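Per Swiss-Prot, the features are:
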- GLU246 to Ala: Abolishes transfer of phosphoethanolamine (PEA) to a lipid A analog in vitro. Almost abolishes resistance of E.coli strains Rosetta or TOP10 to colistin and polymyxin B, by comparison with the same strain expressing wild-type mcr-1. Does not affect expression or membrane localization in E.coli strain BL21(DE3) (MUTAGEN)
- GLU246, THR285, ASP465, HIS466: Zn(2+) binding site (BINDING)
- ASN329 to Ala: Abolishes transfer of phosphoethanolamine (PEA) to a lipid A analog in vitro. Almost abolishes resistance of E.coli strain Rosetta to polymyxin B, by comparison with the same strain expressing wild-type mcr-1. Does not affect expression or membrane localization in E.coli strain Rosetta (MUTAGEN)
- LYS333 to Ala: Abolishes transfer of phosphoethanolamine (PEA) to a lipid A analog in vitro. Almost abolishes resistance of E.coli strains Rosetta or TOP10 to colistin and polymyxin B, by comparison with the same strain expressing wild-type mcr-1. Does not affect expression or membrane localization in E.coli strain BL21(DE3) (MUTAGEN)
- HIS395 to Ala: Abolishes transfer of phosphoethanolamine (PEA) to a lipid A analog in vitro. Almost abolishes resistance of E.coli strains Rosetta or TOP10 to colistin and polymyxin B, by comparison with the same strain expressing wild-type mcr-1. Does not affect expression or membrane localization in E.coli strain BL21(DE3) (MUTAGEN)
- ASP465 to Ala: Abolishes transfer of phosphoethanolamine (PEA) to a lipid A analog in vitro. Almost abolishes resistance of E.coli strain Rosetta to colistin and polymyxin B, by comparison with the same strain expressing wild-type mcr-1. Does not affect expression or membrane localization in E.coli strain BL21(DE3) (MUTAGEN)
- HIS466 to Ala: Abolishes transfer of phosphoethanolamine (PEA) to a lipid A analog in vitro. Almost abolishes resistance of E.coli strain Rosetta to colistin and polymyxin B, by comparison with the same strain expressing wild-type mcr-1. Does not affect expression or membrane localization in E.coli strain BL21(DE3) (MUTAGEN)
- GLU468 to Ala: Reduces resistance of E.coli strain TOP10 to colistin, by comparison with the same strain expressing wild-type mcr-1 (MUTAGEN)
Amino acid sequence: MMQHTSVWYRRSVSPFVLVASVAVFLTATANLTFFDKISQTYPIADNLGFVLTIAVVLFGAMLLITTLLSSYRYVLKPVLILLLIMGAVTSYFTDTYGTVYDTTMLQNALQTDQAETKDLLNAAFIMRIIGLGVLPSLLVAFVKVDYPTWGKGLMRRLGLIVASLALILLPVVAFSSHYASFFRVHKPLRSYVNPIMPIYSVGKLASIEYKKASAPKDTIYHAKDAVQATKPDMRKPRLVVFVVGETARADHVSFNGYERDTFPQLAKIDGVTNFSNVTSCGTSTAYSVPCMFSYLGADEYDVDTAKYQENVLDTLDRLGVSILWRDNNSDSKGVMDKLPKAQFADYKSATNNAICNTNPYNECRDVGMLVGLDDFVAANNGKDMLIMLHQMGNHGPAYFKRYDEKFAKFTPVCEGNELAKCEHQSLINAYDNALLATDDFIAQSIQWLQTHSNAYDVSMLYVSDHGESLGENGVYLHGMPNAFAPKEQRSVPAFFWTDKQTGITPMATDTVLTHDAITPTLLKLFDVTADKVKDRTAFIR
């Protein structure tokens, strides 16, 4: 019996059988969400034949990719193991949160810090990686491969490539009308294919980064003509706080008709204007934040070249406005890169943030960014000042960590990161409690500004960088490509407040606005004009 087991264990397999086996495994285990989306779009009862051909085409594509990537004997096993691990990791986040892997999502992943990564890890993730990644990889690693001679190997490899192409092309030809509609109307469904989509996006991102590295690094100016009509020596200096929000969605704002009072403190402050129809530039922090300060607008904006483009903060700094960015999130996403480092401060640790020990998770709170702002004002006495406060806000999936106990108004709450396993209302409760903390932070920001209203014309602008999915259609978090992102990820709250003495008039609450309105708003607040955005709608008149 022992001898029989030993012989079985060392039984050799053809490299082509091994490649085909991995392709079958990845097709079946890494694409559950893809097939679920397919069955929703094409009900199996009416489209069984077509749905089966999609499975065949996907297997053909998987077989082609694995064959091409592992064509050399010394890379065969490493490549197959890498594909198995990649399939396990990417499919977990796709199946759990609805994540798709375009270049923007990959950039987000690369910029995720240790705390954010920890929020995403759990027992289910580890079990998925072991079951669908590690164990199959061990089988690949230890199986004996019987490599043919070079000539036979080449012919068989070519045969496998031809077979792969046949598996792809024949069903497409046989169901040409179906596939014409599939590729034209339902193009976003392809984004759920793992690990093919991540592989494609990695290649695309590498190409983008190479072009960026070889491109000229000179700043492209968009507002050389910018002029400030009045200076602080001609009027009261202006003090503006811009709260860059995180992951807040407009339909959970009480001002917009939400049944819960999620912004009770703002509702008590005179002069707050809520904007109910604002669309974000993108669905991720890495994409949206640079866009919020860009001159290009969402239609022209390119996240890959944004750091080499003049933004509105560069302009205001050049004109003499004192700029400060405090960050309790990740960083400024390149917005502050061209300004002196002293104008940026990291408030995600107790080094700068004085309010980090009010919760069991030792998370630094957004309100800590308000501590010590009086010192900045004193150091820039009599000057125009713009202060950016970049929130942690409602960053998921651990919404329950984003607020102190005093904001736990809605209970019970989801206290885990496997959101689909939480009772849905408990997930909503945790998210809404985090909004209460944001309400408090904005209110305190306004109250701080009011203490300086005698010496300065004071104003506050709040806009969230993007929204959030909370389980609608099985999608969680954010980061979907704009082409098919749900409205929950792009419809964001925005508020404006100004002291009555400033004479500034906000736009109507139902004005249709986007992140494109931020740059002209910041310019107007400091009496600056620039031709590039002179016709762009702002949050103020």
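Quick reminder: no glycine exception, Cβ is built from N, Cα and C everywhere.
At each noted position, the model has the original residue.
Of the listed mutagenesis positions, namely LYS333, HIS395, HIS466, the sparsest Cβ surroundings within 10 Å are found at HIS395. The record gives GLU246, THR285, ASP465, HIS466 for Zn(2+). Within 8 Å of the mean position of their Cβ atoms, the other Cβ atoms in that chain belong to VAL244, GLY245, THR247, SER280, SER284, SER288, VAL289, ASN329, GLY393, SER464, HIS478. Nearest Cα neighbour of GLU468 (mutagenesis position) among the listed mutagenesis positions (GLU246, ASN329, LYS333): GLU246. For the recorded positions THR285, LYS333, ASP465, HIS466, a Cα-Cα cutoff of 10 angstroms around GLU246 (mutagenesis position) retains THR285, ASP465, HIS466. Around the Cβ of THR285 (Zn(2+) binding site), a 10 Å sphere holds 24 further Cβ atoms from the protein chains shown. DSSP assigns THR285 (Zn(2+) binding site) to a helical segment in the three-state reduction. Annotation note: LYS333 (mutagenesis position) sits in a coil segment as assigned by DSSP. Taking only the Cα positions, the spacing between HIS395 (mutagenesis position) and ASP465 (mutagenesis position) is 11 angstrom. Here the mutagenesis positions are GLU246, ASP465; the one with the fewest Cβ atoms within 10 Å of its Cβ is GLU246. Same-chain residues at least 6 positions away in sequence with a Cβ under 8 Å from that of ASN329 (mutagenesis position) are, in sequence order, VAL244, GLU246, THR285, LYS348, HIS390, GLN391, MET392, GLY393, HIS395. Taking the Cα atom of each, LYS333 (mutagenesis position) and ASP465 (mutagenesis position) are about 12 angstrom apart. Of all Cβ atoms in the protein chains displayed, 27 besides its own lie within 10 Å of the Cβ of GLU468 (mutagenesis position).
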